[in-house]
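*Asks:* Dropping a structure here in structure tokens format, bear with me for questions.
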Amino acid sequence: MTSEVIEDEKQFYSKAKTYWKQIPPTVDGMLGGYGHISSIDINSSRKFLQRFLREGPNKTGTSCALDCGAGIGRITKRLLLPLFREVDMVDITEDFLVQAKTYLGEEGKRVRNYFCCGLQDFTPEPDSYDVIWIQWVIGHLTDQHLAEFLRRCKGSLRPNGIIVIKDNMAQEGVILDDVDSSVCRDLDVVRRIICSAGLSLLAEERQENLPDEIYHVYSFALR
């Protein structure tokens with residue numbers, strides 16, 4: 001549990017905000033120096049997501065997606081805009097969202113909203129999104145705030161909509177990264193939080209072909 005590794009919740013959030021403010025608004029910056037894995041990540045995410053967009057009568061719609069912890073829009077540009085009519089982005093770092101407007105280019109016109117907000121304080125509009133994509137950002141929320149955020153996301157899904165979490169998984173327990181002020185949870189902890197948010201796990205998949213030295217990365221589809 002995050003309560004065991006986070007001594008001061010307020011400082012946990014403020015330190016992360018300060019950390020991201022000094023990160024360059026580039027793909028390499030978004031990926032902590034691992035910009036070269038971006039295509040591997042996006043291609044796997046596309047396959048994972050398309051199984052829900054292609055299903056029969058219960059298939060997920062393609063009207064609007066929400067990119068959480070969007071940064072400069074790496075995922076919006078390469079995964080979401082090609083598949084959805086419109087996308088909203090939310091990130092705590094204003095400079096990233098400003099840079100996104102340049103980075104996204106012409107297709108960026110289909111980004112409806114750029115929300116500058118931490119996810120612990122963000123409430124997505126009810127009944128608005130077919131897909132809510134939450135990647136490499138859940139570690140910046142406490143367990144309680146993550147469960148509460150997922151509940152709010154559940155309420156903002158359109159019929160047959162899904163939430164996707166894609167993130168690092170620890171081998172065991174919860175590990176604090178003091179540099180960027182985030183935590184890495186193991187699979188059981190993440191599944192428990194998902195369950196406590198009243199969500200069902202539709203699919204779970206481990207990302208392949210990543211460098212050996214980084215955490216295992218898993219995707220979860222939820223509803």
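Yeah, the Cβs are placed from backbone N, Cα and C, and that goes for glycine too.
Substituted residues are absent from this model; it holds the original ones throughout.
Heads up, here are the entries from Swiss-Prot:
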MUTAGEN   Y19 to A or F  Decreased methyltransferase activity with CENPA
MUTAGEN   W20 to A, M or Y  Nearly abolishes methyltransferase activity with CENPA
BINDING   G69, R74, D91, I92, T93, L119, Q120, Q135  S-adenosyl-L-methionine binding site
MUTAGEN   W136 to L  Strongly reduces methyltransferase activity with CENPA
MUTAGEN   D167 to A  Does not affect methyltransferase activity
MUTAGEN   N168 to K  Loss of methyltransferase activity
MUTAGEN   D177 to A  Induces a slight decrease in methyltransferase activity
MUTAGEN   D177 to N  Strongly reduces methyltransferase activity with CENPA
MUTAGEN   D177 to K  Induces a strong decrease in methyltransferase activity
MUTAGEN   D180 to A  Induces a decrease in methyltransferase activity
MUTAGEN   D180 to K  Induces a strong decrease in methyltransferase activity
MUTAGEN   D180 to N  Reduced methyltransferase activity with CENPA
MUTAGEN   S182 to A  Induces a slight decrease in methyltransferase activity
MUTAGEN   S182 to K  Induces a strong decrease in methyltransferase activity
*Asks:* Restricting to the recorded positions W20, Q135, D180, which ones have a CA within 10 Å of the CA of N168 (mutagenesis position)?
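*Replies:* Among W20, Q135, D180, the ones whose Cα sits within 10 Å of that of N168 (mutagenesis position) are Q135.
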*Asks:* Among the mutagenesis positions Y19, W136, point out the residue whose Cβ has the most other Cβ atoms within 10 Å, with all shown protein chains included in the count.
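*Replies:* Comparing the mutagenesis positions Y19, W136, the most crowded Cβ belongs to W136.
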*Asks:* Among G69, R74, D91, I92, T93, L119, Q120, Q135, which the record lists as binding S-adenosyl-L-methionine, how far apart in Å are the two most distant Cα atoms?
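*Replies:* Farthest Cα pair among residues binding S-adenosyl-L-methionine: 22 Å.
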*Asks:* Out of D91, D167, D177, which of the recorded positions is least crowded by other Cβ atoms within 10 Å?
*Replies:* D177
*Asks:* Using other CB atoms within 10 angstroms as the count, which residue among the recorded positions T93, Q120, N168, S182 scores least?
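*Replies:* Comparing Cβ neighbours within 10 Å for the recorded positions T93, Q120, N168, S182, Q120 has the fewest.
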*Asks:* Rounded to the nearest angstrom, how far is the Cα of G69 (S-adenosyl-L-methionine binding site) from the Cα of W136 (mutagenesis position)?
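*Replies:* The Cα atom of W136 (mutagenesis position) is 8 Å away from the Cα atom of G69 (S-adenosyl-L-methionine binding site).
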*Asks:* Which ones are near D180 (mutagenesis position): of the recorded positions Y19, W20, G69, D91, L119, which have a Cα within 10 Å?
*Replies:* Y19, W20
